[in-house]
Every structure is written in C-alpha cells, then in structure tokens.
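These features come from Swiss-Prot:
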DOMAIN    1-91  domain 'Pyrin'
DOMAIN    136-206  domain 'FISNA'
BINDING   Thr165, Gly222, Ala223, Ala224, Gly225, Ile226, Gly227, Lys228, Thr229, Ile230, His518  ATP binding site
MUTAGEN   Ser194 to Ala  Abolished phosphorylation by JNK1 leading to decreased activation of the NLRP3 inflammasome
DOMAIN    216-532  domain 'NACHT'
MUTAGEN   Ser291 to Glu  Mimics phosphorylation state; despite this, does not promote activation of the NLRP3 inflammasome
MUTAGEN   Gly754 to Ala or Arg  Increases interaction with NEK7
MUTAGEN   Ser803 to Asp  Mimics phosphorylation state; impaired ability to recruit NEK7, leding to decreased activation of the NLRP3 inflammasome
MUTAGEN   Trp830 to Ala  In LRRm1 mutant; abolished ability to form homooligomeric double-ring cages that hide pyrin domains to avoid premature activation; when associated with C-858
MUTAGEN   Tyr858 to Cys  In LRRm1 mutant; abolished ability to form homooligomeric double-ring cages that hide pyrin domains to avoid premature activation; when associated with A-830
MUTAGEN   Phe1029 to Ala  In LRR6 mutant; does not affect ability to form homooligomeric double-ring cages that hide pyrin domains to avoid premature activation; when associated with E-970 and R-1001
Amino acid sequence: MTSVRCKLAQYLEDLEDVDLKKFKMHLEDYPPEKGCIPVPRGQMEKADHLDLATLMIDFNGEEKAWAMAVWIFAAINRRDLWEKAKKDQPEWNDTCTSHSSMVCQEDSLEEEWMGLLGYLSRISICKKKKDYCKMYRRHVRSRFYSIKDRNARLGESVDLNSRYTQLQLVKEHPSKQEREHELLTIGRTKMRDSPMSSLKLELLFEPEDGHSEPVHTVVFQGAAGIGKTILARKIMLDWALGKLFKDKFDYLFFIHCREVSLRTPRSLADLIVSCWPDPNPPVCKILRKPSRILFLMDGFDELQGAFDEHIGEVCTDWQKAVRGDILLSSLIRKKLLPKASLLITTRPVALEKLQHLLDHPRHVEILGFSEAKRKEYFFKYFSNELQAREAFRLIQENEVLFTMCFIPLVCWIVCTGLKQQMETGKSLAQTSKTTTAVYVFFLSSLLQSRGGIEEHLFSDYLQGLCSLAADGIWNQKILFEECDLRKHGLQKTDVSAFLRMNVFQKEVDCERFYSFSHMTFQEFFAAMYYLLEEEAEGETVRKGPGGCSDLLNRDVKVLLENYGKFEKGYLIFVVRFLFGLVNQERTSYLEKKLSCKISQQVRLELLKWIEVKAKAKKLQWQPSQLELFYCLYEMQEEDFVQSAMDHFPKIEINLSTRMDHVVSSFCIKNCHRVKTLSLGFFHNSPKEEEEERRGGRPLDQVQCVFPDTHVACSSRLVNCCLTSSFCRGLFSSLSTNRSLTELDLSDNTLGDPGMRVLCEALQHPGCNIQRLWLGRCGLSHQCCFDISSVLSSSQKLVELDLSDNALGDFGIRLLCVGLKHLLCNLQKLWLVSCCLTSACCQDLALVLSSNHSLTRLYIGENALGDSGVQVLCEKMKDPQCNLQKLGLVNSGLTSICCSALTSVLKTNQNFTHLYLRSNALGDTGLRLLCEGLLHPDCKLQMLELDNCSLTSHSCWNLSTILTHNHSLRKLNLGNNDLGDLCVVTLCEVLKQQGCLLQSLQLGEMYLNRETKRALEALQEEKPELTIVFEISW
C-alpha cells in the first residue's frame, strides 16, 4: 500500500514550477485558524516535491498535511488536483471515512468547490486590505520615525523614539482661560498630584466606566511649546509600530491644521491622498468602515480666524472639494464621517470656540515634563553622559529656570544653548532666569551662523522680520505669503538666510507660505520691533515698513493701551518680552550683537504704564497685579522694579503656581511702600470664627490696620501650596518690609527645611513680624531648635501657632529652651494637636513659672492625661505665673485632674479662661471644680464644659456656681445630658439679680417644648443674657 508521503509527493510532482512556487507561498502563509503549522520559507526554498511532502508531514502529521495540500490546490486554482485528492483521501478513522464517502459524491464536490472559491475570495479581499494597512503603516513609520531639531543642519534628524520624553497628561474639563500664552501656569500644583489622575495614551478613547458611552473625540490642550505636536507625532509612530490602538483603528491620518486652512479647495479624499504613500489610495475601501479611522488634527488654534467666516457652511460629501476650514469644521462637528474618531490638539485660546463644535469630547491637558522627566530629557539630548550630568546640575541650581523647563520648548532651548557653549569650550556661566534671557541667548547663538550676510543688510533683514512679526500679532496671523514679505522689505532670497539660521522657516508642503518656527518666536520678534531704531537726519526714529502705515501708528503706547483688552490675550507675551528686552545689560548686549540702536524711551513708557495700572481700580479689561508682576520679573532689574513697586499702595493677589510664588517674591522684596499686602490661594476664603469659640486656634486670615500709622501689616498665604524650595526668595522680603507684622502660612507644606529658611529671616534685625501662624505646615521636632533660636533672639514675636504639626514631646523640650529665655516675649502659643503626651508637661510647667509674658497656652487635642495636667497645675499656682487662658480641649482628662485645677482657681487670680471641652469629667469632676469656682479669689470669666459627660446630677452644683460666682461671664454646657428639669432650674437661677452671666451655650440637647418655652421666656426677661441652644426632638 502506497504511503501518504509518497501519494502527496506524486500530487506535488504534477505541479509546474510556477504552481509549485505558489504552493510554497501558500504553505508559508497557511491560515493559523485552521490549526496547522505553516512551514518556514527557509526550509522550503530548495525543497523538491518529495522533500516538500516530507516537511509537511514532519510539521503537521499525515492527516493535517493532506488537508493542507487539498486546501492549497483550491487556493492556486488547480481544481483537477483538488477533486482527485478529495476522492483519493486516505482513510484516517471511522469519522473521516464516513465524511469522505459523503463529500466525494459529485454534487457534493461541486457545492464544496464553489463554497471554497467564495471563501478564498473573501480571504483575498481581507489579505488585500491587510496589505493596504501594512503598506500604509510602513509609510507612517518611515514618515514619523525621525524629527528635525529647529537648529538642525541640512540632512540632520533625530530618532523620535530616542529623543521623545513622556509628557504628563490629565483629564480635565476646559477652563475659560482668557490668556493664550500663560506657559508658566501649566506647572501648577496638580502636576504634583498627577499620578492620581494621569491618563495613559492607550486609554484615550476608552469609556470612563463600563456603563459610559465610548469616546470618539479627544482634545489635547496645552500652552505653546508644551509638546502637543511631538506627542501627536509619537502617537502616529506608535500606531505604525503596532504599540498603540492596534485593534482599534485601521488607519490614522495626520492633518496639519495650518496647512489645510489655506484657501485652496480640497476634499476629504484629497486629504487622504496627501497622507498616502502613492497617488492612488483605495479611498472607498478605507472609508467603508469610518469607525476604524482616526483623524489626528494638530494645531486647531492656528485656523481659528478662518472658522469665523465660514462657521455655518457644512460639507457632508467626502468627494466634494471645499475650503480647508469648512472641511475640517465638518469633520469636527461630525457632519462628515460622523462615526470616525478625532484627536485634536490646540492651545487654550481656541478651547471655547472648539467646545461649541464638539459633542461630548474628552479633554486632556498636557502638563509638560515632571521633574524626573526633565532629567530624562537632558540625558537623552546630550549623547555624552558627563555633559548631560553637568548641564542638568547647572539648571537644577537655577531653580527658576529648572521650573520653566517643564515646558519642552524651553527645555530644548536651554539644552541647545548649553550644548553650544560646551562645544566652543566655554565654561558654563550662571544661566539666565527669564524667558527673555533664554531667547536672547538663543538668538545670539543663531547669529553666529549668519554666514556671509553683510552687517547693514542683516540689520535691514532683522528690522523687516520684527515688523512682520508685529504685524502678524496685531492681525492674528501666523502664515505669511510672499507679498507679506515684500511689504516688510523682505525678499524670497532674504528668507533663505533666515532659514539657515532657523529663525524663520519655509513650510515644506506649502512652498509659497512662510511662518516663524514657533509662535513664541514671533512674539519675541514683535517685542523687538518696538525697540529697534535708526538715525535719520540727526533724529532717532523707529523704523517701519513703508507699506504698513497701520503698524507705524501702533506704537508702544497703543500696544500698552490694548494690553488686557483682547479677549484672548494675544499681547501678553509680547509685553512681557518687551519688559525683558529693556533690561539695560540686555539692551547693551543686543546693540553689540545686532549692530543696531535700541530705544531708551520705551523704559520710561513702561514705568509710566505700570504707575497707572498699579493705581487703577479693578476692571475686567485691566491686567491683574500678578500679570504686572510677571512683566517686572521678566525685566530682572531691581532699581526699575523698586521704582515701579513704589506705586502699589495695595497688593492683593492669589497664588496658584510655583512661578507665581517666585515672581511675587521677587517683586514684593523690592516693595517698600505697600500699605496692604494680601497673598492667598485662589480658592481660599477667610475663616471667621472667634478665637474663644475655637478654644485654641487663631484666625487663619488677619487683616490688621494700626490706627496710629494706618498701615496694613498683615500678610496671609493660607493654603498657597508653598514648599521649602520656594521660601527663600519670598521670606527675604520680611527683612526689607518693616510694616509687615503678621504672617499666616497655614496649610503650606513648608517642612523643616522651609522652616529653617523662615527662621533665618525672622532673626534678621529688619524683620518686624509679631504674629506668626504655621498650622498644618508639615513640621516635626527637627525644626524646633530653629524656632527656639528665634524665640530667644527676637523680642518682637508675641504670637505663635504651631498647631497640627507632629512636634512631639522632644520637639516641645527644644522649644521650651527658647520659651524660658529672658529675651522671649511670646504672649500666645498654640500647640493644638501636636502629638504630645504627659511627658512634655514638665517642660511646659517650667516655662509657666519662668516666662512672665506668656498669657495664653492652647495645648488641646493631645494625650496629656490627668497626670500631665496635674504637673502643669503645680506651676500655675506659682505667683510668678501670668497665664490667663488655658486650652485643654479633648486631652483625655477625667475627674482625677479636677482637684489640681481647683487649686489653680483658688490661688491664681490671673487665670480667666479654661477650655475643657470633650473631656470625660463627669458629675464628680464638676463637683470638684465647683469648690474652686466658689472660692472668693477665683477670677474665672470663661468656662467651657461642652461634651464633658454631665448629667442632671450636676444641676445643684451648676446652680450654686451661677448664684455665687460673680466673675463668670460665659458658660458652655452643650452636648451634655442635663435633662429638662435641670435646664428649667438653671433658667430660674439665671433670672436672679445676683447672677452676672452674659452668655450661656447649651448646644444640641434633647429638650421638650416646655423647656424651650422656659429658655425663650428667660431670653425675653433678661435680654443682656445671650442663650444659644439647639433642641433635638
């Protein structure tokens, strides 16, 4: 009997060379879903018919090898061999025999053959589709594999994967920001919390939860230079590499909005053709499943102007050619291919307009680089690890610039400048602090490569470039035609020179249109336009384009008058750059480098403008004080800033970012005439609770005006997210502003390092801080030595709140060293909830007997216990003790400590306020206190006994106290189960003429209607008595 291998070889021998090659090709690509193993090409290349049969059986066994051959005969259209092999199929087992006999009937063979041809046809179509996708992915991979640096020479490029550094992304609803160019406000506090809300790229289009609708539109928002375009290109590359959206989208099309916004009509099919590797893409087949397509639109804000004119026009036909902005508008509004997905990048300026076009979009904010990613970027940029380490160390030392490097564009500029310095062998000097300084340095490095351009010609080119930039800013224009260049004295050949310098680049796909390589460069040169002058017949004038009279009429005064009026703030960065450029050292540097004349008149105009704005009332179109501070900070010239800050009678700003802290610190330390200073978190609201009602906390916000000087002396920075690294510059203002006497830093994570910086400032002779609040500042015992040094060296500090900091007993021991010092003049001290135990009470007791200035001590919410209070009471009986108010709220006390407190009430006539809320004293404890309260030397005015486990058994003692104690004015008894009879009895006592109580707080009690009526009757009969009660039924 002939073996299966020989039979199979005989069939293969009937194949001619062409068919045998086809057979091998199908054998290599055999569908895996059929359960057989494809034979590798390398083992089939030189195999003859016998070798091939052997390989098929070795890989899959006889039965599967035969089935593979039968299927491939059909695939290569050899029906004769297919029918013969079907009829000649060996008997494998009973099941197969039965099956074989059934399918070998002539009718069955015919039906099976036709069905198999249909299946193979469908397989062919799918394979063609896969071939299209595979070819397009290869094209996208090739197109987006590399990027060009802005300063790259011809032919130079950088591998995108090796340079790309991960950006932080968070889901966020769009905010109604009025300013487009607030680059520095992107690094805000939530950036530190972003791991909790960060979004992974692969989840961009996933629903929020299992019940939500899928997401079809995603909007990436971020300021200029934050990395929107590079992220969009990375998404394209990762998709092409099969790393992203592999099973979600068959096609991703990258659209440059500024290119599509041109007036040339085009259809959606034309857009796809422009993305395809050859001129004949299968558009119909691509658009057959729009849900498998993602359009990635980069730079929506760059076509905003065009949208204004044609927002109502719609295109629904993918073959119809329309204006580019109408085409994109139709895609965005889901009028064209409504089932397709969109990913749009934009600056915040265009968010409001974009929002009206979208239906349920997901907004994702790009926050830039985290601190760790900044370091990663440096090490990726510099191929030499030693250079990377040196550059990163330098930037880290300049904290302001390191902060700015969260913006990828700034990071690139800084790295470029440092690398050029390294390559020339120059030592790395202290890097500049501001955006202007970074751009000036970058421009100077570009000028080194200006080639053979003559000096006077270059000056003309630069002037034309600056006027072009300014004209574009005023008209909100970023794409320029050749006629625009000619209007500003520039020729096509001139632009080539700038292309070599990478300041002004020619568009690759739009040959007749030109743009600045980045919007911020256009803003920088627009600011320079207002500074460049030339000598004309003995007079210095500002030079401008001959055909642009409108721009000549828009001088610095007009620029500043319009600053703040533009709804979207297009002039903000231009004015900031203007301030930065008039720095005298920078002006001299530019005049030398550019061989040009810089206007000095602009400095006077800017100072006059600041003076007017500093005194102006708050109006919607007025720039905020913080924005003015940003302008002054950009200048980095302290004499000018001091002159400007003299015009601010009142400073009231909200801080929300790190740069806000840095900028405000720089300006405030140069401010010597301010009368009111108020700094706060944007969402901060004042806490208006009484000090006594708090039973141990000062106000979180204080606005105190001394009547003799009429100068506000309060500064509050509550919940400003200050950290220790931002404190040094801010605290330096404490030594220069002598009118500042109150400082509230509550709810800021200063930590011990920040506290150390603050203590250095507090010990400065020029510092006049008297009241300092540091609640919830993340302090530990390690800072207590520094605080103790302040207490022992400064007699000005009279009030200190350290509540809600884990100082511990050891921290209090260190603190008490300063409190016992002869120079310590502290009067009020809050140590509420500081992780204290009875072990600290001995140290505090020694303070009470030696410090004669301390009159208020609040140490509640600590586990002091009865033993701790007993130790304190021993020293409070000392005649030298001047303590007036003691807060022991929720301190784990029982009736055991009440005898010691009674002794204090009997002996210390200075003692007037005692807070015992939330301690289980019980009726026994009150009975013991009653003895002290009835003593003739007792001068207590305020007694707080809320939630102290009192019952109706305390009624007689309470009545006795109210009747015989003539000093007590306020009594709190809330949240005690006194009962109706006791309360009614107290009402009768309070009606007596000898009772001098002014305030009775009963809080929440279970009282009946009769008791309520008794309280109301008492209130009417004795209006000078305030009764606060809340009845629970």
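Note: Cβ is positioned from N, Cα and C throughout, glycine not excepted.
Swiss-Prot feature annotations superimposed on the structure.
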| residue | record | DSSP (3 states) |
| --- | --- | --- |
| Thr165 | ATP binding site | coil |
| Ala223 | ATP binding site | coil |
| Thr229 | ATP binding site | helix |
| Ser291 | mutagenesis position | helix |
| Gly754 | mutagenesis position | helix |
| Trp830 | mutagenesis position | strand |
| Tyr858 | mutagenesis position | strand |
| Phe1029 | mutagenesis position | strand |
Counted with DSSP (H/G/I as helix, E/B as strand, rest coil), the domain 'Pyrin' (1-91) has 65 helix, 0 strand, 26 coil
Here the Cα-Cα span from Thr229 (ATP binding site) to Ser291 (mutagenesis position), rounded to a whole number of angstrom, reaches 24
Around the Cβ of Thr165 (ATP binding site), other Cβ atoms within 10 Å, all chains included, total 21
Note: in the chain of Gly227 (ATP binding site), residues six or more apart in sequence with C-beta under 8 angstroms of its C-beta are Leu167, Ile366, Gly368, Pro408, Leu409
Least surrounded, by Cβ count within 10 Å, of the mutagenesis positions Trp830, Phe1029 is Phe1029
CA-CA within 10 A of Tyr858 (mutagenesis position), subset of recorded positions Ala223, Gly225, Trp830, Phe1029 in residue order, equals Trp830
For Phe1029 (mutagenesis position), the closest of the binding-site residues by C-alpha position, picking from Thr165, Ala223, Gly225, is Ala223
Sparsest Cβ environment (other Cβ within 10 Å) among recorded positions Gly225, Gly754 belongs to Gly225
If you measure between the CA atoms of Gly754 (mutagenesis position) and Thr165 (ATP binding site) and round to the nearest Å, you get 31
Taking all protein chains shown into account, the Cβ-based neighbour count within 10 Å for Ser291 (mutagenesis position) is 15
Cα of Ala223 (ATP binding site) to Cα of Trp830 (mutagenesis position), in Å and rounded, measures 44
Ser803 (mutagenesis position) has its Cβ surrounded, within 10 angstroms, by a count of other Cβ atoms equal to 25
Close to Trp830 (mutagenesis position), taking Cα pairs within 10 Å and only the recorded positions Thr165, Gly225, Ser291, Ser803, are Ser803
If you measure between the CA atoms of Thr165 (ATP binding site) and Ser803 (mutagenesis position) and round to the nearest Å, you get 42
In this structure, the one of the recorded positions Ala223, Thr229, Tyr858 whose CB has the fewest other CB atoms within 10 Å is Thr229
Rounding to whole Å, the Cα atoms of Ser803 (mutagenesis position) and Gly225 (ATP binding site) are apart by 43
